[in-house]
Amino acid sequence: MEAALLSGFIKAILPRLFSLVDDKHKLHKGVKGDIDFLIKELRMIVGAIDDDLSLDHPAAAAVQTLCMEDLRELAHGIEDCIDGVLYRAARDQQQSPVRRAVQAPKKLQRNLQLAQQLQRLKRMAAEANQRKQRYTAAAPGQHGQVYSSAAAQVDEPWPSCSSASDPRIHEADLVGVDADREELLEQLAERQPEQLKVIAIVGFCGLGKTALAAEAYNRETGGGRFERHAWVCAGHRSAREVLGELLRRLDADGRSFHGDSDAGQLCVDIRQQLEKNRYFIVIDDIQTEDQWKSIKSAFPTDKDIGSRIVVTTTIQSVANACCSANGYLHKMSRLDKNCSKQLLSKKACPERYSHYKQPDSAAILKKCDGQPLALVTIGEFLQANGWPTGPNCEDLCNRLHYHLENDKTLERMWRVLVRNYTSLPGHALKACLLYFGMFPSDHPIRRKSLLRRWLAEGFVEPLSSSSNIDSTAAFNVLMDRNIIEPINVSNNDKVKTCQTYGMMREFISHMSISQNFVTFFCDDKFVPKYVRRLSLHGDTVVNGDNFNGIDLSLVRSLAVFGEAGTTVLDFSKYQLLRVLDLEKCDDLKDDHLKEICNLVLLKYLSLGGNISKLPKDIAKLKDLEALDVRRSKVKIMPVEVFGLPCLIHLLGKFKLSDKVKQKTEVQEFLLKGKSNLQTLAGFASNGSEGFLHLMRYMNKLRKLKIWCTSSAGSTDWTDLREAIQQFILDEKEANIGTRSLSLHFSGCSEDAINSLKEPCYLSSLKLHGNFPQLPQFVTSLRGLKELCLSSTKFTTGLLEALSNLSYLQYLKLVADELEKFIIKVQGFPRLLRLCIVLQYPTFPVIEEGALPFLVTLQLLCKDLHGLSDIQIECFKHLQEVTLHSGVTPATRQEWVKAAKEHPNRPKVLLLKSVDTAESEHTDVDSVMEAVKSETTEYSIAPEGPEQVNNKMQLDHGLESSSVLNKQNNFADQSSSKDQLHYSFNNMGLSDVSCCE
């Protein structure tokens with residue numbers, strides 16, 4: 001594990017080492033020679049590490065660990081050297097010519113120090129390489145390697161299971177699975193349709209997928225419903241091995257099986273065994289789509305027989321592939337509080353203590369996070385440590401990340417976590433996962449902010465290439481593998497906030513500490529060695545004594561949650577910071593900004609606390625890519641910000657300075673088209689700012705949010721109209737990409753909007769204001785896929801005009817009421833998601849055959865009565881219905897009944913809104929509560945009412961596939977009940993895609 005992460009880190013710093021050879025740094029010839037040596041040496045080290053990783057087993061654990069420590073120290077030393085040169089070069093560029101002349105002697109001295117530093121690094125590289133060769137060569141074994149049980153623990157695959165029972169989870173451990181089991185058994189027994197049906201069970205490791213499949217298998221094999229049945233494990237096996245095992249189980253006599261048969265022949269033999277028989281096959285732990293593609297051709301698809309295949313997998317895209325045609329996808333959910341407590345108590349408390357008052361287990365239940373395997377193994381661990389009379393949960397929790405790796409009782413849980421980590425393809429994904437350690441365990445993490453921080457750290461690239469992954473792709477892979485979970489998902493199916501599971505968080509903490517990846521200061525727990533990423537959270541204020549001997553100048557990332565103290569907030573001690581997250585720092589003040597503006601390598605900056613004004617010196621941050629002031633009190637954005645050459649994302653709600661009316665360097669910068677700004681979300685305007693003239697020169701702007709504010713002098717909105725017109729102008733390019741506009745125009749004249757003209761292009765539009773008719777430019781928009789409108793009332797004419805938007809995929813309407821309107825067969829031909837939020841239940845009439853591709857329907861009105869004449873059986877692709885949580889129980893029951901009678905059996909969900917429609921500072925605005933359509937009882941908020949407004953998450957999970965693999969043809973997915981599972985972030989308008 002350490003080797004892979006280190007190899008990736010060295011690969012990441014090599015390009016920066018190359019940059020030092022560039023003539024612009026004016027290094028001495030001898031210094032350049034030393035840098036060339038280090039480049040070649042690091043390449044060889046990376047090659048040696050990659051060779052070790054490519055073998056079937058790692059090198060001797062002790063030697064390998066020491067070698068990795070040597071190389072990590074070397075790599076960090078090289079990175080410090082590189083960034084030190086870049087830092088000094090950036091500071092020199094900001095000095096006047098006179099100042100640079102005065103500093104010339106000091107520069108010569110620095111060059112001498114650099115030469116000495118490079119010589120030291122050369123010696124370190126040579127010595128580390130020699131030690132590695134000397135001691136690994138001395139270790140006997142295959143390929144000159146030695147193996148240990150500790151190393152084998154990491155890479156040894158799961159034992160293949162030869163029966164239907166899961167060797168890791170006994171039947172006695174099954175708690176809270178009744179509803180899942182009944183749903184699965186119903187899918188197996190369902191007679192319509194009669195052709196082959198594939199049921200995919202998907203979820204994070206340890207949620208009980210195999211145990212659930214085993215429950216169904218054991219019941220069905222004894223029932224006589226199926227003529228042939230078999231169970232095989234696919235984990236860590238080739239398709240040929242899986243097919244061979246399956247054939248052995250089907251052919252009791254062994255006459256059909258030949259050990260030298262290839263996959264194609266095995267498929268033929270299996271088909272002969274299964275043809276014209278009703279069969280039930282379980283394939284446990286499928287890991288790739290290619291593996292499934294090679295296996296599935298072995299199964300006959302005879303009609304009028306009704307065979308069933310159940311597959312289990314941890315990977316969402318694999319589950320989607322398995323049940324893409326006539327399939328059913330079952331997403332595993334975690335146990336609720338009561339079931340979690342029951343399972344933990346069963347495993348932790350010996351029978352002789354059944355009447356003993358058990359200690360408070362809240363802390364350990366939070367760590368287990370409803371994961372059955374975690375509850376079982378932690379329960380056994382507690383019992384081994386004397387529960388309930390021994391140490392309390394709090395004490396054991398504090399060192400749980402240590403016990404995970406070192407305690408035999410927790411070995412099963414540790415192996416699951418290690419497997420998830422080591423299976424990630426490439427070093428970048430491992431670094432991205434470990435970066436979650438920067439956040440407190442119960443802190444929702446904003447996806448876009450996270451991606452920008454990954455970019456600032458250099459883990460990923462802005463765009464994918466043959467050798468590097470981009471930030472969005474990295475996030476999607478982690479989602480696809482169910483390693484991270486979405487908490488809050490916007491109406492248009494975009495993940496807004498996420499977090500990791502409880503035990504995965506413990507694993508990340510352990511790995512981050514052991515790899516010196518993140519240093520934590522949390523409730524007085526501080527492990528100083530050298531600090532590259534520093535995260536402070538808890539109620540403890542850091543004072544100077546805590547930081548004795550710690551060099552803060554090497555910190556690359558700093559995040560503060562709570563109070564930091566004067567020592568941490570002394571930014572004169574930092575030099576190499578790239579990421580600075582202070583939006584939740586309680587003791588941040590305007591005075592701190594002076595030194596922050598000297599952090600010339602800074603790429604990501606988020607501010608909160610009591611910050612009310614940005615200084616002009618922010619212009620020094622030439623490398624800054626993202627500036628987020630949404631949680632601050634900044635009301636005026638200094639014009640100097642718009643002159644930052646690397647700035648891509650500017651977030652907040654601010655007014656713009658009028659100083660650009662005067663000729664300035666910023667104005668000249670913008671006029672030359674040098675701005676890289678892509679996101680401006682957003683600013684408040686009264687239509688008269690001189691800045692609006694310059695927006696036309698922001699050629700790369702892709703996301704714009706504007707609040708129109710009325711004032712005494714705001715009678716002429718010409719400048720604002722022209723700025724918007726320029727932004728939406730259609731250049732008639734084949735692929736413009738995404739372009740989003742969010743416009744709150746209640747404070748300005750409607751003429752400013754109605755006078756916008758074609759040709760125009762937007763992919764997403766949000767309009768908030770009063771408009772009796774649809775603005776003309778909306779109907780002429782090319783590329784419009786997402787539209788969100790908010791007004792007091794929508795007229796029939798406006799609604800009919802909307803139905804002609806032929807490319808619209810998502811529509812959200814928020815109003816008090818709608819005039820009478822019929823959605824006809826020809827209307828909204830490509831609409832996938834429809835959300836209507838009303839005060840009064842004036843929903844439209846939907847003709848039979850209309851909305852042919854609708855996947856999700858959200859009817860959010862607490863006074864909704866029954867089905868409101870909406871016949872959901874007409875929506876052939878419907879996967880989900882969402883209602884306001886305030887509807888009556890009778891209305892809920894009607895929708896549950898209708899959903900159960902629908903061929904797709906769509907989910908029925910309740911949305912409980914939080915009144916934060918216009919809040920720019922709310923991480924999570926709402927909570928989705930699932931109603932299990934299989935029962936008459938509503939499983940609403942199983943985590944208890946006290947957590948509804950805190951955790952804000954889906955108890956029944958959600959499919960990351962919708963983020964990863966957008967399917968254009970939903971016809972292939974019509975029978976997959978849980979293929980797309982969404983949540984929505986509030987009933988207001990701040991969730992549309994053009995908003996942050």
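Positions of Cβ are set from backbone N, Cα and C atoms, glycine also.
Lifted from Swiss-Prot, the feature list:
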DOMAIN    180-462  domain 'NB-ARC'
MUTAGEN   Lys209 to Arg  Abolishes resistance to M.oryzae pathogen
MUTAGEN   Cys349 to Phe  Abolishes resistance to M.oryzae pathogen
MUTAGEN   Gly502 to Asp  Abolishes resistance to M.oryzae pathogen
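Taking the features listed in Swiss-Prot, we show where each one sits on the structure.
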{"residue": "Lys209", "record": "mutagenesis position", "Cβ within 10 Å": "26"}
{"residue": "Cys349", "record": "mutagenesis position", "Cβ within 10 Å": "19"}
{"residue": "Gly502", "record": "mutagenesis position", "Cβ within 10 Å": "21"}
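Looking just at the domain 'NB-ARC' (180-462), the mean pLDDT is 87. Cα of Cys349 (mutagenesis position) to Cα of Gly502 (mutagenesis position): a distance of 22 Å. The secondary structure of Cys349 (mutagenesis position), as reduced to three states from DSSP, is coil rather than helix or strand.
Taking CA atoms as the reference points, Lys209 (mutagenesis position) and Gly502 (mutagenesis position) are 18 Å apart. DSSP assigns Lys209 (mutagenesis position) to a helical segment in the three-state reduction.
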